[in-house]
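**Q** Let me give you the structure first, and then I'll get to my questions.
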Amino acid sequence: MMKFIALFALVAVASAGKMTFKDCGHGEVTELDITGCSGDTCVIHRGEKMTLEAKFAANQDTAKVTIKVLAKVAGTTIQVPGLETDGCKFIKCPVKKGEALDFIYSGTIPAITPKVKADVTAELIGDHGVMACGTVHGQVE
């Protein structure tokens, strides 16, 4: 029993500060960091600034990149409105296949955003389909 507790504590410490995410593409996303988030659920606060940083390898040559953010709430998936969709404002375009990219997106969570729990999926879409995709469990407070 003590060995299990020690192993659990070691895993918890090793995971501290790391955001748990699911790569919903083909393994392009190597790292995801959201300001103030760690563990299995990312809690963001209305009216506060947040920064998302994703490191990924481009899986295609593309002249443009489009950002698409989806939220799954109570079994229904909706596209999140009001967010910037031009990915070239956050990474240098054109993009070359195999290029290591660091995507940084900053913004303020609108104060009128309802308190909700959702699975949030962000996709970066190039000329030939999805370039990178990640899903996190999120909660707005």
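Including glycine, each Cβ sits where the backbone N, Cα and C put it.
Heads up, here are the entries from Swiss-Prot:
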VARIANT   Thr35 to Ser  In Lep d 2.0201 and Lep d 2.0203
VARIANT   Glu48 to Gln  In Lep d 2.0201 and Lep d 2.0203
VARIANT   Glu53 to Asp  In Lep d 2.0201 and Lep d 2.0203
VARIANT   Ala71 to Thr  In Lep d 2.0103
VARIANT   Ala118 to Val  In Lep d 2.0203
**Q** Far apart in sequence but close in space: which same-chain residues, 6 or more away, have a Cβ under 8 Å from Thr35 (variant position)?
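**A** Set apart from Thr35 (variant position) by at least 6 residues yet with Cβ under 8 Å, we have Lys49, Met50, Thr51, Leu52.
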**Q** I need the CA-to-CA distance for Glu53 (variant position) versus Ala118 (variant position), whole Å please.
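**A** That separation, Cα to Cα, works out to 19 Å.
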**Q** Distance between Glu48 (variant position) and Ala118 (variant position) at the Cα atoms, whole Å?
**A** 18
**Q** Between Glu48, Glu53, which of the variant positions has the fewest other CB atoms within 10 angstroms in the structure shown?
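**A** So among Glu48, Glu53, the variant positions given, the one with the fewest Cβ atoms within 10 Å is Glu48.
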**Q** Please give me the CB contact count at 10 A for Ala118 (variant position), counting all chains in the structure.
**A** 19
**Q** So, three-state DSSP: helix, strand or coil for Ala118 (variant position)?
**A** strand
